[in-house]
Structures are given as C-alpha cells and as structure tokens.
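K.L.:
First the structure, then my questions, so here it is.
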Amino acid sequence: MAPSGSGGVRRRCRRVLYWIPVVFISLLLGWSYYAYAIQLCIVSMENIGEQVVCLMAYHLLFAMFVWSYWKTIFTLPMNPSKEFHLSYAEKELLEREPRGEAHQEVLRRAAKDLPIYTRTMSGAIRYCDRCQLIKPDRCHHCSVCDKCILKMDHHCPWVNNCVGFSNYKFFLLFLAYSLLYCLFIAATDLQYFIRFWTNGLPDTQAKFHIMFLFFAAAMFSVSLSSLFGYHCWLVSKNKSTLEAFRNPVFRHGTDKNGFSLGFSKNMRQVFGDEKKYWLLPVFSSQGDGCSFPTCLVNQDPEQPSTPAGLNSTVKNPENHQFPAKPLRESQSHLLKDSQTWTESSANPGKGKAGMSNPALTMENET
C-alpha cells in the first residue's frame, strides 16, 4: 500500500506543477492589464480621444485573448469512440496468446469495420496497449494525459492541456489574439516608451510599468509570430505538429500530403463551413475526429474508396457513420476498380485495408 500511496502523492504534485505555466501567463496578463489600462491609458495619456480609442480596442483584444485561452485550457480532449475499443473477449485473446499471428488476427477482425487508413512504420495496425484500442487515423497516445487523443497536435504546457481535434481551433485563435494583443500594446506604448527613455516625461511610478510593458510585448510578439506562422502553415497543409515531424504512413507507404485536400478545404476542416464563426472561439471544426478524408497518391487495391463528390457513408455494426474517403482527382482513373464501403453484414468476409496481409505486426505507439 505504501508505494501506491506515495505514487498518488507524486501524481498530485505533478498535477499542481503542471499548472505553474498557466498561472504565470495569467499573472503576466493581469499585470499587463494594470500597466496598460491604468498606468498608460489613464495616468500617462493626456488626450481623452486617444484614451477612449486605446481602451476600447485594448479591451476587445483582451476579451478575445482571455476567451480563446480559457477555451484552449478547459476544453477536454476527445478520445476515440467505443467502436475503436476492443471487446472483453478480444482483450482476453490478446492477453492469453503470445504475440504473433494470433494477435494479428484479433486486430484484423477488430479493425475490419473501422475507417482506418494509417499504419505504423512497419505496416502494422496502430494499436495502443495502454488504452487497449485501435487508434483512429491521426490519433496518438499522450504520455502526460495518459490517454489517446483524437487528431493530437501536441501537449502544450502553457495551457496544461493536449491540443487536438476538440480545441485546435481555440489554440490557433489563442495564438492569433495573443499576437495581436502584444502587437497592439507595443505599437501604442512605443511613443511613451521613447519619451520615458529620453526623459521627456517626469519620472513617475508609471515609468517602470510602461517601459517594461513595451519590452515584454515586443519580446512575446517575436516568439508568437513565429509560432503562429508555423501553425498557419500546418493548417494550410492539413498537418499536425506530430505529422510534420513524422509523415503519416498509409497502406502504400508514407505520404506527407496524405490528408491535404487543398488550401480551402484544409482551412474549412479546422474552422468549419460558416465563416461567421471563424474568429470566435466556438467549436465549428468539421468531422468527428475519428475519420478524416484523405487523398492517397496511389490507390491500394485492397483499400475501399469512394470517388470525390459522392455522399456515401460507411456504417459499422454500432450504426456509427463514418464519411467515405475520396482520392485525389488526378488518380480518378484508378477508381474503376475501387471498392465502396459496405455494411459488415453485407460483406462479412472482407476486411479493410491491409487486413489480409499476414506480414502485419502489432506495435504500440506511445
């Protein structure tokens, strides 16, 4: 019992420590509000019109910054649905049999009705030993959260949360509004910073706040601009941070552009179809996080597919609908021999991509 108790104490201590970066950002944000709204706008600005304009614009950016930051922190990451979890009997088989063909057969049977297109580097079905589930496309296991996260991008210590399918849009808006917030502060604070620096204004308590505020805003603007630009590039290519470091592996091999549908569709996959919600931290992303449209460079004859533009869906035995996955239009000549998703009851003997490949081995990606 002692090790268990000490382990629980360590876990609680780690949970507390994980909040330190969030507390730091919150304190810095609170100080910046005091320094800008009080010391700069109310104390140092003499022009009433300038005060009003700066305070209105500042509070708008401040509100959007806090809102998007809050949503990024407290939106729970989405986990794979029950269709991807192994049944009790399948778990028993995996535990009873030695690793080998028996394990592969269990995974093949479990995955035959699931819309999974990606594989491990060795071509195996992506299976998580920790969560005991077959990983959906773009899903990864987070060692910090100790869960499989749908469309995991990365675990961010500054929000103490996993950034994935459920909150990636919020994270992007958080970066955007924090960058605008810092740029606005630096731009409107610059003239007062110069005047204090050259002793053009009296040496008051506001001097420290105004000068340090400019340094902090300028410093964060540089770091945020590079990070925001990088994630804009990721969105334009329909990649996650993990996929940028390691290209996704499909049945035919690696494909760095496997999920890219073109700039417009890539944007809409994150921000949604209704543009009125794009700048608001409300969930509007497309899909369910378990299945994603993909453009495959080469058609896999064993992999069922549906031409782009068709509204067909696939159903598993639990009546969970998954959208069909189109190929690139340049590969339309391959569609003549392609198969379509069918209900498991209609074709019980056929599996999904790679299910009949005896070379598949089970790996645990963490």
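Using the three backbone atoms N, Cα and C, a Cβ is placed for every residue, glycine included.
So, quick note: what you're seeing has the original residues, none of the substitutions.
I grabbed these lines from Swiss-Prot:
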type	residues	note
ACT_SITE	Cys156	active site, S-palmitoyl cysteine intermediate
DOMAIN	126-176	domain 'DHHC'
MUTAGEN	Cys156 to Ala	No effect on subcellular localization
MUTAGEN	Cys156 to Ser	Loss of protein-cysteine S-palmitoyltransferase activity. Loss of autopalmitoylation
MUTAGEN	Ser330 to Asp	No effect on subcellular localization
MUTAGEN	Ser330 to Ala	Increased localization to the plasma membrane
MUTAGEN	Ser356 to Ala	No effect on subcellular localization
MUTAGEN	Ser356 to Asp	Loss of localization to the plasma membrane
MUTAGEN	Asn357 to Ala	Increased localization to the plasma membrane
MUTAGEN	Pro358 to Ala	Increased localization to the plasma membrane
MUTAGEN	Thr361 to Glu	Loss of localization to the plasma membrane
K.L.:
Which residues does Cys156 (mutagenesis position) neighbour through Cβ under 8 Å, counting only same-chain ones at least six apart?
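P.N.:
Thr72, Cys162, Val163, Phe171 - these are the non-local Cβ neighbours of Cys156 (mutagenesis position), listed in sequence order.
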K.L.:
For the domain 'DHHC' (126-176), jot down how many residues DSSP puts in helix, in strand and in coil.
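P.N.:
So the counts come to 9 helix, 17 strand, 25 coil.
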